[in-house]
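K.L.:
Got a structure for you, written out below as structure tokens; questions coming shortly.
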Amino acid sequence: MAFFIASSPHLRSKRSTADVMRWVLVCALPGLIAQTYFFGYGTLIQLLLAISVAVALEAGIMLLRKRSPISALRDYSAVVTAWLLAVAIPPLSPWWVVVIGLIFAIVIAKHLYGGLGQNPFNPAMIAYVVLLISFPVQMTSWMAPIKLTAEPSSLVDSFSLIFGGFDSDGLSLQQIRTGIDGITMATPLDAIKTSLKAGHTMSETLTQPQFSGFAGIGWEWVNIAYLLGGLILLKLRIIRWHIPVAMLAGLVFTALLAQLFAPGTTASPMIHLLSGATMLGAFFIATDPVSASTTDKGRLIYGFFIGAMVFLIRSWGGFPDGVAFAVLLANMCVPLIDYYTKPRTYGH
């Protein structure tokens, strides 16, 4: 009888990388549908553009590296990166924003470090931060939810604004954003920060039109949709519970702590949970298996750190949302976290 010697791991998962990535995309669909419903067709256009650019860049880089582009494209990692970036930027951003972002994500943040499985930082978040710092106007030009607009942009107008800068009536995005009387175009998180800095109380801030019962109109349902998709990922065991639970716990804990010592000067935990990219970050971004911590205890520390940093950046930082910065800061700490949380060998 012949015996074969093989290296570990000897217990293998039945799911391939492509299977995992496909499930991530499927579970992100509820959030995409909610974003499209509340913020218009621009989200879908950005997504299709992002996927096309990401696939082209991935194939081009693999050819330059003299490797098969087909095998790289079959793992869907480039599509996931494109998806995360597309839903993170304003729906009516100029087309070149997502192109520049994906060049940084695919070429620099991913392949410069060796490709899939070698990148120390989340590629989509690297791209987002580069875009936010380089093009702050374009990256903060969010439209009000469709519910608050008299004439939402049609599919044709959205396409024209993204690729031409003007709609069918010859109006630019800036003209459209300033043409809605009484509605500020800031996101709920930005509106809260601006209002509190102006000396208003939290209760006064929440009387603005873009707020509803729990958080910002549209944003609360987008976060609930991503939460639903995240719970499906947990149910299917595509992701582990440690990072999302720890991140949300860190966000809630710091928000409660701030309200205890400075009541009325910071947003409530519910607003933080249902605003910005909280649920997208907790279930789809922070759980990136390549750039996240690899031990159970490390994942808890990693997730809690992200949640706490999100609150600190949202409350006192220079940007309205802090998910991308928090994730990248946590990525930097992963080697240290893993070093001090690695399981000890039995007997040592």
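The chain as shown is numbered from 1 upward.
Cβ coordinates are placed from backbone N, Cα and C, and glycine is handled just like the others.
Found this in Swiss-Prot, in case it helps:
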type: MUTAGEN; residues: Thr187 to Val; note: Abolishes flavin binding
type: MUTAGEN; residues: Thr278 to Leu; note: Can still bind flavin
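Surface or core, plus neighbours and distances: that's what I need for these features.
P.N.:
For Thr187 (mutagenesis position), the same-chain residues lying six or more positions away in sequence with a CB closer than 8 A to its CB are Thr140, Trp142, Gly216, Trp219, Ser275, Gly276, Pro320, Asp321.
In the three-state DSSP scheme, Thr278 (mutagenesis position) is classed as helix.
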K.L.:
Count the Cβ atoms, other than its own, that fall within 10 Å of the Cβ of Thr278 (mutagenesis position), considering every protein chain shown.
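P.N.:
Cβ-Cβ neighbours of Thr278 (mutagenesis position) within 10 Å number 27.
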